[in-house]
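Asks: Below is one structure. I have some questions about it.
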Amino acid sequence: MPFAAVDIQDDCGSPDVPQANPKRSKEEEEDRGDKNDHVKKRKKAKKDYQPNYFLSIPITNKKITTGIKVLQNSILQQDKRLTKAMVGDGSFHITLLVMQLLNEDEVNIGTDALLELKPFVEEILEGKHLALPFQGIGTFQGQVGFVKLADGDHVSALLEIAETAKRTFREKGILAGESRTFKPHLTFMKLSKAPMLRKKGVRKIEPGLYEQFIDHRFGEELLYQIDLCSMLKKKQSNGYYHCESSIVIGEKDRREPEDAELVRLSKRLVENAVLKAVQQYLEETQNKKQPGEGNSTKAEEGDRNGDGSDNNRK
C-alpha cells in the first residue's frame, strides 16, 4: 500500500532524528541518504496526488439514459445557458474509485489490479446480480447535479466493492481513493464543465430546475461490468471514456440466456426450413399430378358431351 510505505510518523508530525554517528561508514551514510530521498519522494507523491484514471460502472439501461435526457432537456428549456454543463450521451456512469497512473507501466499495473478485483467482487455478490435502482435528484453544493442511488441493501454491497477495489489497487502500489466518503451517484451535469457560466451569473444549480424529478424513478442498472477509464484521453465515438481494460461480473450467468436464445433461434430456423421443404415437396407433387388430372377431366367432359350428342340425335 503506497500510504503504508510512508513511515507512520510522517502522518503525525516530524519524527525525532537520530544524531549522526561519527563512526558510521560512508556507505551507511549513503544508504541512509537514499532512504530519506525515497521517503521524501513518497511524501511529494501524496502531496501531488492528482487522479487521472478511475473505475467506472457504465450505465447502459435505456430507460435510465432516456430519463436523464428528458431531465436534461427539461432543465435546458428553463435555462439554455446550462447546455455545456450537461454530461454528454454515452458518458453516464458511477465512479467506483479514482487513482493516479503516471505512465504506461502503472496503467499495466492498474489493469492487473482490475483483473485481481473480479473474483473479490463475485465473492461479495455470492453469485447474485446486483441491481442498482436510481431515484430522485441531488447536488453537491449546488455545483454537481446527479441522479441518486436509492436506499437499500445494494448500497452496502456497492460500498464493500468500492472499499475492496481501493485496497486491491493500493496493495499494487497505486495511489488510489479519496479522503471524502464514497457516495455512489450518477452525474448528469456539473458547472465546472462550463467555467464561463460564473461570468454569466450562474453560480449554482437552482433546485427549481429539477423539482419535478425530485422523486422520479429512473430505473435499475445491473452491475455487469467495471472499466478502468482515463479522465484525460480522448473519449470513444459513442461518448464513453477511453477504456484501458474491463472485467465482466457474473459473465457465465449473463451468457447462459444468450446461449439459450441461440438454441431457440436455431430451433426456429430448423423448423422453418423443414416446413418450407415440406411445402415445396407438396407443391411439386401437386404439379406432377395436375397434367393427368387435367386429361381425365377433359375425357369426362368429352363423354358427357358425347352422351349429349347421342341424345340429341335420338
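Just so it is clear, glycine is given a Cβ too, placed from its N, Cα and C backbone atoms.
Found this in Swiss-Prot, in case it helps:
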- Lys41 to Glu: Abolishes nuclear localization; when associated with E-43 (MUTAGEN)
- Lys43 to Glu: Abolishes nuclear localization; when associated with E-41 (MUTAGEN)
- Thr95, His185, Leu186, Thr187: CMP binding site (BINDING)
- Thr95, His185, Leu186, Thr187: AMP binding site (BINDING)
- Leu265 to Pro: Abolishes PKA-RI-alpha binding; when associated with P-269 (MUTAGEN)
- Leu269 to Pro: Abolishes PKA-RI-alpha binding; when associated with P-265 (MUTAGEN)
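Context for these features, please: burial, neighbours, distances.
Replies: Sequence-distant neighbours of His185 (CMP binding site) (same chain, 6+ apart, CB under 8 A from its CB) are Ile94, Gly138, Phe146, Val147, Lys148, Leu149.
Thr187 (CMP binding site) carries a strand DSSP state (E or B).
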Asks: Within 10 Å of each Cβ, count the other Cβ atoms and name the one among the binding-site residues Thr95, Thr187 with the highest count.
Replies: Thr95
Asks: Take the mean position of the Cβ atoms of Thr95, His185, Leu186, Thr187, the recorded AMP site. Which other residues of that chain put their Cβ within 8 Å of it?
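Replies: Once Thr95, His185, Leu186, Thr187 are set aside, the remaining close residues are His93, Ile94, Phe146, Val147, Pro184.
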Asks: Helix, strand or coil for Thr95 (CMP binding site)? Use DSSP.
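Replies: Looking at the DSSP assignment, Thr95 (CMP binding site) belongs to a strand.
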